[in-house]
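Database features, via Swiss-Prot:
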MUTAGEN   G2 to A  Loss of myristoylation. Change in subcellular location: Becomes diffused throughout the cytosol. Strong reduction of ubiquitination. Reduced efficiency of ITCH-binding
MUTAGEN   C4 to S  Change in subcellular location: Becomes partially cytosolic and retained in association with the Golgi apparatus. Partial reduction of ubiquitination
MUTAGEN   D12 to A  Loss of GGA1-binding
MUTAGEN   L15 to A  Loss of GGA1-binding
MUTAGEN   L16 to A  Loss of GGA1-binding
MUTAGEN   Y40 to A  Loss of ITCH-, SMURF2- and WWP1-binding. Partial loss of ubiquitination by ITCH. No effect on STAMBP-binding; when associated with S-99 and S-102. Persistent TNF-mediated NFKBIA phosphorylation. Loss of stimulus-dependent complex formation with TAX1BP1, TNFAIP3 and RIPK1
MUTAGEN   C102 to S  No effect on STAMBP- and SMURF2-binding; when associated with S-99. No effect on ubiquitination by ITCH; when associated with S-102. No effect on STAMBP-binding; when associated with A-40 and S-99
MUTAGEN   M103 to V  No effect on UBE2N-binding. Gain of UBE2L3-binding
MUTAGEN   M103 to L  No effect on UBE2N-binding. No gain of UBE2L3-binding; when associated with L-127 and L-128
MUTAGEN   M103 to A or G  Loss of UBE2N-binding. No gain of UBE2L3-binding
MUTAGEN   D127 to L  No effect on UBE2N-binding. No gain of UBE2L3-binding; when associated with L-128
MUTAGEN   D128 to L  No effect on UBE2N-binding. No gain of UBE2L3-binding
MUTAGEN   T135 to E  Loss of phosphorylation and of 14-3-3-binding
Amino acid sequence: MGNCLKSPTSDDISLLHESQSDRASFGEGTEPDQEPPPPYQEQVPVPVYHPTPSQTRLATQLTEEEQIRIAQRIGLIQHLPKGVYDPGRDGSEKKIRECVICMMDFVYGDPIRFLPCMHIYHLDCIDDWLMRSFTCPSCMEPVDAALLSSYETN
């Protein structure tokens, strides 16, 4: 096995000795005068919200009214039923097999959310969608109207 990189010193032993002499000149083995680097501090990302489908803003840039509206929307989304995808015993049932938002097949055990129109989506996909537009991506039925009417009948 050869080394394709040319070096002025072709002898591995001489490279090893050079490395040891470099360390000795830097005072290895003694306490360095430098402090160790500060620990890595992970910055918490600022959430990005979509007050309307065409706008994207950081949470810190929203007005109080927009923050209230987003909090209400999140509250409504949390009231939508969620579950786990189960295609059935034989898997041949006429069930939806693909999330139309991400175009990925559902896999047994995937977290899903049910909309009042009976369409299902991956939980993360539909939650993100509903933060932008409160309509079903398949049939365009308003989700909030169906949610509010279901509260009135109970």
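Glycine is treated like the rest: Cβ placed from N, Cα and C.
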Around the Cβ of D127 (mutagenesis position), the count of other Cβ atoms that are within 10 Å: 16
T135 (mutagenesis position) and D127 (mutagenesis position), Cα-Cα, nearest whole angstrom: 11
Nearest of the mutagenesis positions (C102, M103, D128) to T135 (mutagenesis position) - Cα to Cα: D128
For the mutagenesis positions C102, M103, D128, T135, the one whose C-beta sees the most other C-beta atoms within 10 angstroms: T135
T135 (mutagenesis position) - helix vs strand vs coil (DSSP): strand
Collapsed DSSP category at M103 (mutagenesis position): coil
Nearest-integer angstrom distance between the alpha carbons (Cα) of C102 (mutagenesis position) and D128 (mutagenesis position): 11
